[in-house]
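Here is the structure we will look at, set down as structure tokens.
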Amino acid sequence: MSSHHTTFPFDPERRVRSTLKKVFGFDSFKTPLQESATMAVVKGNKDVFVCMPTGAGKSLCYQLPALLAKGITIVVSPLIALIQDQVDHLLTLKVRVSSLNSKLSAQERKELLADLEREKPQTKILYITPEMAASSSFQPTLNSLVSRHLLSYLVVDEAHCVSQWGHDFRPDYLRLGALRSRLGHAPCVALTATATPQVQEDVFAALHLKKPVAIFKTPCFRANLFYDVQFKELISDPYGNLKDFCLKALGQEADKGLSGCGIVYCRTREACEQLAIELSCRGVNAKAYHAGLKASERTLVQNDWMEEKVPVIVATISFGMGVDKANVRFVAHWNIAKSMAGYYQESGRAGRDGKPSWCRLYYSRNDRDQVSFLIRKEVAKLQEKRGNKASDKATIMAFDALVTFCEELGCRHAAIAKYFGDALPACAKGCDHCQNPTAVRRRLEALERSSSWSKTCIGPSQGNGFDPELYEGGRKGYGDFSRYDEGSGGSGDEGRDEAHKREWNLFYQKQMQLRKGKDPKIEEFVPPDENCPLKEASSRRIPRLTVKAREHCLRLLEEALSSNRQSTRTADEADLRAKAVELEHETFRNAKVANLYKASVLKKVADIHRASKDGQPYDMGGSAKSCSAQAEPPEPNEYDIPPASHVYSLKPKRVGAGFPKGSCPFQTATELMETTRIREQAPQPERGGEHEPPSRPCGLLDEDGSEPLPGPRGEVPGGSAHYGGPSPEKKAKSSSGGSSLAKGRASKKQQLLATAAHKDSQSIARFFCRRVESPALLASAPEAEGACPSCEGVQGPPMAPEKYTGEEDGAGGHSPAPPQTEECLRERPSTCPPRDQGTPEVQPTPAKDTWKGKRPRSQQENPESQPQKRPRPSAKPSVVAEVKGSVSASEQGTLNPTAQDPFQLSAPGVSLKEAANVVVKCLTPFYKEGKFASKELFKGFARHLSHLLTQKTSPGRSVKEEAQNLIRHFFHGRARCESEADWHGLCGPQR
């Protein structure tokens, strides 16, 4: 402690007065108590406790000694705003002061810490918050100052925050006791404006102040402050009353003009806004100040008030701490405060210059009940977390003391002094009670009468039995027209209505202004980086889809493809990134909305994971290969996968009737027999080979002619068609084809003719196959190999039907149309292979070579423009209609891979929709009984069974009987369906 004495000369008092005059500009101290406290801190041989009212000069008690000391003084203050006010004030006095808080920039923080590490720091006073004092980042700096003996004082401002019995308890203040113990050689100074005896003892204990403590305490009585209480329930116009109070306190009533300023405290932000509007409308310029405003707006409002551009500021309790404004003429509380100490501290911000000032509290029992409820709720919440404590009652007791201050008769100054343990002061008419006790008593009695909760019954309030609070005075026919007896009878109600209307308009305009400021911000598009792997990364065709989201989806696809390669152990050396980029770009081009884009990416990822789970490599042929294949034909978007309605038309023609552009034309007997011979001699090409035709095959074979390879859910390697789940394009086209098929369903006579055509004796291909050895026919075979061009655009010139020889006419027995029979359809795979069967010998040849030597026949360019015509009443065209129906029914890819018999195509009269409805009704009881392991298996089996029923129907049985028969056969000896493999061996009904 002696080190502090060596700092000062032999006459420290003279040095103190010199600094007071030179730095702070005062000739003398404000009070003798302030001088005594300052000298005690300068001596430094005791810890000091200072309790002075707001504006009494507490800050000078430690600021002046800090300038005289050798080292640095650390000041702990609860609010950054309070710290900033103190720093700004000292900077104007050219004092080296700094603040270490979270709002400093990195450069400012670096410069401050560097100064503190110097041998002789230039900073004399360092302000910090209690959170900063306890932080680990500040400990090295603190230890450095302590080890070099550069810490002169530890000052704790607003020390009442240490006590749990105080009105503003902060848990972080409790950690300052440990900090004080580490700084044993440095004196500690604790300062507060409000301290009851209980709070004072808590401060001594929590901060570990060394006894004996030098206590300097000023009585809380301030003679220049006039306290009064107004009851809102008794005031007809509270806003007008507040306006009159403001003008009177500011001096306008004496025709001196407005002098000074005032503060009005409200409990909520909404009340601040509303009250500021009401005062402004009534002629008192006022602005709101609360935490809901932006920092720049709060600063502007505070500066306007400090410069007295705005005389009245309407604020929450956060305003005023550390504000050095001496000429505050009044402080009004629009709502009751939460404690007596809080009210005293806030009201004490008036009259710091010693001139008469006014403090008014607008009391309402409604406000009292609301605040009491909130306080008790906070206490209950704390008790749930940490249990009951004796200090929990302190908050409620502090609020009850303020309620007693308002509702009981007595001197206001005496009530405040009693609460803080001071001697009763000599008020000398310094409050409303001492000035006019009779008026205060009458107001309290009126408050008791007006309080509705205190009444036990409803009765007339006047002696004549008329109660103005009740309808028509409480009696029928009494006082009905009494209001018209006076000349100004109705003007009061009209005035109140106008005032209410004006208030509502102001409130409405304010709410509209608040909503206008909350318009949604427009999201700015962030351009991609230079190394962005995405295609069309800078495209903004999909709104609200960011480049970051696309890159995330690309990573998902790349990870899924990588896991697929690892699970299948394939030796594919292709770049996974390139594949993922192609998949992502394809999804991006197909989607129009961000949500649909993300859903499509997730679906692709799920498909890849499903393929990995089944042990099969994910094939991108359905997307990437089709794109490369579509680059060659001249019309890539024209019926890539033609539906049945376009492949088979009911338009009657002699030969090849109804084939659309791009489908397989009529084959002559020569071509048919040659292709049959080639099929019998040549080995069957391997399915799923690596080589693939560069273009799609005929629309018929792409839909039905190709035999699906075994695999999960009937997937075809290299293709995009799935068993029971066609692509969306195919679904759309099938639906359009199905509608035209339903309209063109064959009649009963045509169905009988189609049934007769199934007989082997009626098959015209039977006669063609016996003429294989004809050398003339063999010579024309090479030209017939390419007779089936791709459906994607290799079109031959218009052809004319070729005349048959007499032998061919006689074999048929009718006008010939052999290409539409089932045998001819079964011959087509050899001349027009599906896309997954790649053989070099059957590549399509140009149309001019294919049709060499044949007479052209008429064929329309656009099949969609052909009108649907009714078939001729002949046998063969009816067979064509039946073939068309069978292809449409089997369009989902459910043909049996090994079936080559004449019963391959579906029977007439059974649509897929009818079969599906019957199957679902029959299968539902089994699903409810738990016969299926999952709902997906139930749906898959129903789909499979529906296709079986459309393919075959036994004579004499209905679809329902066939479905029930197949279901009984399936569950015979099987308790439950566990996987899709269970129904792979299930065959359709037999004739």
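Numbers run from 1 along the shown chain.
For all residues, glycine too, the Cβ spot is worked out from N, Cα and C.
Nothing has been swapped: the model has the original residues at all the noted spots.
Feature annotations, reproduced from Swiss-Prot:
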BINDING   Phe26, Ser28, Lys30, Gln34, Pro53, Gly55, Ala56, Gly57, Lys58, Ser59  ATP binding site
DOMAIN    39-213  domain 'Helicase ATP-binding'
MUTAGEN   Asp157 to Ala  Abolishes helicase activity
MUTAGEN   Trp165 to Ala  Loss of helicase activity, reduced DNA-binding (in a residue 11-526 fragment)
MUTAGEN   His167 to Ala  Loss of helicase activity, reduced DNA-binding (in a residue 11-526 fragment)
DOMAIN    241-403  domain 'Helicase C-terminal'
MUTAGEN   Gln345 to Ala  Loss of helicase activity, reduced DNA-binding (in a residue 11-526 fragment)
MUTAGEN   Arg352 to Gly  Loss of helicase activity (in a residue 11-526 fragment)
BINDING   Cys411, Cys427, Cys431, Cys434  Zn(2+) binding site
MUTAGEN   Trp504 to Ala  Abolishes interaction with POLR2A
MUTAGEN   Tyr508 to Ala  Abolishes interaction with POLR2A
MUTAGEN   Arg515 to Glu  Abolishes interaction with POLR2A
MUTAGEN   Arg550 to Ala  Impairs protein folding and abolishes interaction with POLR2A
MUTAGEN   Tyr597 to Ala  Reduces interaction with POLR2A
MUTAGEN   Phe666 to Ala  Abolishes interaction with RAD51
MUTAGEN   Ser727 to Ala  Loss of phosphorylation in early mitosis
Among Phe26, Trp504, Tyr508, Tyr597, the recorded positions in question, whose Cβ has the most other Cβ atoms within 10 Å in this structure?
Tyr597
Neighbour count, 10 Å Cβ-Cβ cut-off, for Arg550 (mutagenesis position): what number do you get?
27
Of the binding-site residues listed here (Phe26, Ala56, Cys431, Cys434), which is spatially closest to Trp504 (mutagenesis position) when Cα positions are compared?
Cys431
Of Asp157, Gln345, Cys434, which recorded positions are close to Pro53 (ATP binding site), meaning a Cα within 10 Å of its Cα?
Gln345
Distance [Cα-Cα, Å, rounded] between Arg515 (mutagenesis position) and Cys431 (Zn(2+) binding site):
44
Lys30 (ATP binding site) and Tyr508 (mutagenesis position), Cα-Cα, nearest whole angstrom:
50
Go through Ala56, Cys427, Cys431, Cys434, our binding-site residues, and report the one whose Cβ sees the most other Cβ atoms within 10 Å.
Cys431
If you count CB neighbours within 10 Å, which one among the recorded positions Lys30, Lys58, Arg352, Arg515 has the smallest count?
Arg515
Measuring CA to CA, name the entry from the binding-site residues Lys30, Ala56, Lys58, Cys411, Cys427 that ends up nearest Arg352 (mutagenesis position).
Ala56
In which DSSP state, out of helix, strand and coil, do we find Cys431 (Zn(2+) binding site)?
strand
In the three-state scheme derived from DSSP, which category covers Phe26 (ATP binding site)?
coil
Suppose the Zn(2+) site is Cys411, Cys427, Cys431, Cys434. Which further residues of the same chain have a Cβ inside 8 angstroms of that site's Cβ centroid?
Tyr227, Arg412, His413, Ala414, Ala428, Lys429, Gly430, Asp432, His433, Gln435
